[in-house]
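Database features (Swiss-Prot):
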type	residues	note
MUTAGEN	K149 to E	Does not affect proton channel activity
MUTAGEN	H185 to A	Does not affect alkali activation
MUTAGEN	K187 to A	Does not affect the response to NH(4)Cl. Does affect alkali activation
MUTAGEN	E219 to K	Greatly reduced proton channel activity
MUTAGEN	K221 to A	Affects alkali activation, but not acid activation
MUTAGEN	H222 to A	Does affect alkali activation
MUTAGEN	E433 to R	Greatly reduced proton channel activity
MUTAGEN	K527 to A	Does not affect the response to NH(4)Cl
MUTAGEN	R528 to A	Does not affect the response to NH(4)Cl
MUTAGEN	R554 to A	Affects alkali activation, but not acid activation
MUTAGEN	R554 to H	Increases sensitivity to potentiation by Zn(2+)
MUTAGEN	R586 to E	Reduced proton channel activity
Amino acid sequence: MPGGPGAPSSPAASSGSSRAAPSGIAACPLSPPPLARGSPQASGPRRGASVPQKLAETLSSQYGLNVFVAGLLFLLAWAVHATGVGKSDLLCVLTALMLLQLLWMLWYVGRSYMQRRLIRPKDTHAGARWLRGSITLFAFITVVLGCLKVAYFIGFSECLSATEGVFPVTHAVHTLLQVYFLWGHAKDIIMSFKTLERFGVIHSVFTNLLLWANSVLNESKHQLNEHKERLITLGFGNITIVLDDHTPQCNCTPPALCSALSHGIYYLYPFNIEYQILASTMLYVLWKNIGRRVDSSQHQKMQCRFDGVLVGSVLGLTVLAATIAVVVVYMIHIGRSKSKSESALIMFYLYAITVLLLMGAAGLVGSWIYRVDEKSLDESKNPARKLDVDLLVATGSGSWLLSWGSILAIACAETRPPYTWYNLPYSVLVIVEKYVQNIFIIESVHLEPEGVPEDVRTLRVVTVCSSEAAALAASTLGSQGMAQDGSPAVNGNLCLQQRCGKEDQESGWEGATGTTRCLDFLQGGMKRRLLRNITAFLFLCNISLWIPPAFGCRPEYDNGLEEIVFGFEPWIIVVNLAMPFSIFYRMHAAAALFEVYCKI
């Protein structure tokens, strides 16, 4: 039975401590104390309970996949104008899925409120505050989008189905309750009603994915119609232009307001798309955490400090301002005439090449710092971190598919417009930059977080090699009985003193040389500032590169070269499949970089 604070240690422990630590200095705790019998962390998973829980996980995942596949087929049937499948049928299916999720969330929130006095395990890595803040912002814009859709429905109420008015209202209610649910329960580790909860959570995951796919399809149809209208301007008259227009066949009152609402809806779709995919990822982590046994170590809260990142922030904000200017000029010039369209494409490629070169260089410097620093890796099981890494690689493949398609089209084309030679380095850099950035982010999220703030760590450097200060700290700990619960800075002080002293004795160095080795911590502040600037710069650059494709600046559509080589329909299918993943990659990379910044 472990002793309480201040209890004397056993003789064996005392002898081991005296051998490991210099005289007069208390030994560092080598391991956390044993857990009390009966605690959730102490009891390992029961052998008999693993089979039904694994079966429930398999059954729920298959249920979710069937819901998703069936929903995708409804979306496809509506997109290709299949007989007997109209927009009202699709909206009825999505509304029913949302209502079912609403019932489950209300039941879960009500049951949690009834059991609010119970202590429940939490996954401290899941549902970070900044992530919940981001999803709240996107949810607010999604609710505004729903209001615009309701106003659009009122304007065309004479010829629109009632489901087109019910759907945005249901979606707005679903969004508000889901954000409340994620704020309060994203960190939960569900240990009761696990089979039922698995089906409820996985239903929520794939409902959000279907809503995401619906938004992507609507936004892609709008972008494709605009692209078809611009192709004739670029001189590609051999491509048949057939607009896939779903405009209601009646007059709107007033017409100017309805036109403004229609344009406003499509400008808000990118934020709605990000909201749905973020919600599905947070719910997926909740699903993976059902029945999970957490370890006893408490996760240290990350505190983001925004001092010392002036250079990275200024460079990143400069890129952001340049991005907005490029997008505005691009949207004004593209499609006006062939010469203006070509100049807009060249301008975009030059801008993107410059930004990608800077981002690749920053990522290489950051990875080199990690190679020199040789910090230990965090090998603990973390569903949220694993999902982040998997999403980075999976969504990055969307851009790689488009880039390799452009490279192959340039190599096989019979005639090459002037902007072709800017498209080639741009496509190569997209591949290389994502490769480098993924390595930097993945290595960063697997590093152990800094245990002590920078100012405390610097203070520890100054006092660590003073034997009087170490002895005073040891006596203070002994008198207060806080060998385990003491201040992290003091505990780290003693640990560092012990380690430095032991290394000096083994190497035969004198005290002055040992002091020099201990002062190596001073270099850590410079490394951290450099890494913070790199991360801040990459964060703002990823936000910048998210803006052009999200708001219609898509050279993969507008240069026309790939459509000639691969054919119009095949290339459009490739772009419509890969572009949503490419757009989401930038936002997800920005979120991951923000988390990396807080860890440094």
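Just so it is clear, glycine is given a Cβ too, placed from its N, Cα and C backbone atoms.
Don't expect the noted substitutions in this model, because it carries the original residues.
The structure, with features from Swiss-Prot marked on it.
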residue : record               : contacts (Cβ under 8 Å, 6+ apart)
K149    : mutagenesis position : E164, F167, P168, I265
H185    : mutagenesis position : Y108, V109, S112, L286
E219    : mutagenesis position : Y266, Y269, P270, I273
H222    : mutagenesis position : Y266, Y269
E433    : mutagenesis position : L356, M359, G360, G363
K527    : mutagenesis position : I369, D373
R586    : mutagenesis position : N542, I543, L545, W546
Among K221, R554, the one of these mutagenesis positions whose Cβ has the fewest neighbouring Cβ atoms within 10 Å: K221
Residue from K187, K221, R528 whose C-alpha is spatially nearest that of R554 (mutagenesis position), among the mutagenesis positions: K221
Candidate with the highest Cβ count within 10 Å, taken from the mutagenesis positions K187, R528: K187
Distance from K187 (mutagenesis position) back to R528 (mutagenesis position), taken between C-alpha atoms, in Å: 29
DSSP three-state assignment (helix, strand or coil) for K187 (mutagenesis position): coil
Pairwise Cα distance for K221 (mutagenesis position)/K187 (mutagenesis position) [Å, integer]: 37
